[in-house]
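Notes to accompany the following structure.
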Amino acid sequence: MNMSQNLDFIHSAQRTIGLERDAVDSLLARIGDDFVKACELLLAGKGRVVVVGMGKSGHVGKKIAATLASTGTPSFFVHPAEASHGDMGMITKDDVVLALSNSGSTAEIVTLLPLIKRLGITLISMTGNPESPLAKAAEVNLDASVGQEACPLNLAPTSSTTVTLVLGDALAIALLEARGFTAEDFAFSHPGGALGRRLLLKVEDVMHVGEGLPQVLLGTSLTGALMEMTRKGLGMTVVLDEHGKLAGIFTDGDLRRALDRGIDVRQVTIDQVMTVHGKTVRAEILAAEALKIMEDNKIGALVVVDADDRPVGALNMHDLLRAGVM
């Protein structure tokens, strides 16, 4: 591959991006009352937003439906050809149909228009032709027209699909803001994602409890405490007083500091080398908050206590890493 070919590829990419940027700039200038009306209709809908589209518009429609659904507007995609063969039963009079068609004359969508009207379903269109059958049948049409496709043959849907996608994103975010949709709301629709884990996962979901919680009593020999730490594998142990309440915590770091001071591990009890009380958290706080406490205090483990200061669990950095909080 020679330098000339490289330059041709770069020029092609720049031309495509430039044309699509211009199409989006033109869309930006057209946003007005029709967009406001579309948002109002979508907010007023008592059911779901049903997105329909054929071909490339269908692919874009699936993404728009997914974005709406994940940002507080219940939505799903229906293939218009399948709608003509039974899937129309998925749509109710309380729903709002968002129909995508660059030409506005897609046969499979036009076929559905009489039924949509008969059922009294709200119809919003997104087309590149405001004089098309679809645009005229809709309560509001969002102009998704473009001056030119990025394809040099002006055939492959490129600029038009970009504009449609951007317009769909604009609708989704406008509705998100109107609904007061929060990061916590977003997390509930993305429980498997990183944000969902940070905003939903609690300490109680990852902490070690019961037999998995390393614990010794005040007066236990240091060697005994080390054996408990080794058995439980958390790099720490909780130290309890005679009432079962937290007296302290002993960690790998405490052991290193004790050895640096020349302490004979065979001659001391845990009381002499533990960190008194130590940092604690409650089980109901977010795991992300526990992580911040660890980072702020440069510690690798936390004891989880109840309202009576009794240890009920423990967790360390590795637990948070495995849970995907870090």
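Using the three backbone atoms N, Cα and C, a Cβ is placed for every residue, glycine included.
None of the substitutions listed is reflected here, since the structure keeps the original residues.
Positions annotated as substrate binding site by Swiss-Prot: 72-73, His79, His85, 111-120, 145-147. The domain 'SIS' annotation in Swiss-Prot covers 38-181. Positions annotated as domain 'CBS 1' by Swiss-Prot, on the basis of sequence analysis: 207-265. The domain 'CBS 2' annotation in Swiss-Prot covers 274-326 and is backed by sequence analysis. Swiss-Prot gives this note for the published mutagenesis Lys56 to Ala: 100-fold reduction in catalytic activity compared to the wild-type. For the mutagenesis of His85 to Ala, Swiss-Prot gives this note: 200-fold reduction in catalytic activity compared to the wild-type. The structure shown keeps the original residue. For His190 to Ala, Swiss-Prot lists a mutagenesis experiment annotated as follows: 400-fold reduction in catalytic activity compared to the wild-type.
Shown on the structure are the features that Swiss-Prot records.
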residue	record	CB count, 10 Å
Lys56	mutagenesis position	16
Gly72	substrate binding site	20
His85	mutagenesis position	8
Leu113	substrate binding site	18
Ile116	substrate binding site	23
Leu119	substrate binding site	13
Val146	substrate binding site	24
*asked:* For Lys56 (mutagenesis position), which of the three DSSP-derived states applies: helix, strand, or coil?
replied: helix
*Round to a whole number and give the Cα-to-Cα distance in Å for the pair Ile116 (substrate binding site) and Lys56 (mutagenesis position).*
22
*When DSSP states are grouped into helix, strand and coil, how many residues of the domain 'CBS 1' (207-265) land in each?*
23 helix, 16 strand, 20 coil
*asked:* Just to verify a number: CA distance, Lys56 (mutagenesis position) to Leu119 (substrate binding site), in angstrom, no decimals.
replied: 27
*asked:* What does the structure give for the C-alpha distance between Val146 (substrate binding site) and His85 (mutagenesis position)? Integer Å is fine.
replied: 32
_Rounded inter-Cα distance in Å - Leu119 (substrate binding site), His85 (mutagenesis position)_ = 17
*Can you check how the pLDDT averages out over the domain 'CBS 1' (207-265)?*
93
_Between Leu113 (substrate binding site) and His85 (mutagenesis position), the C-alpha gap once rounded to whole angstrom_ = 14
*For Leu113 (substrate binding site), just give me the three-state DSSP call.*
helix
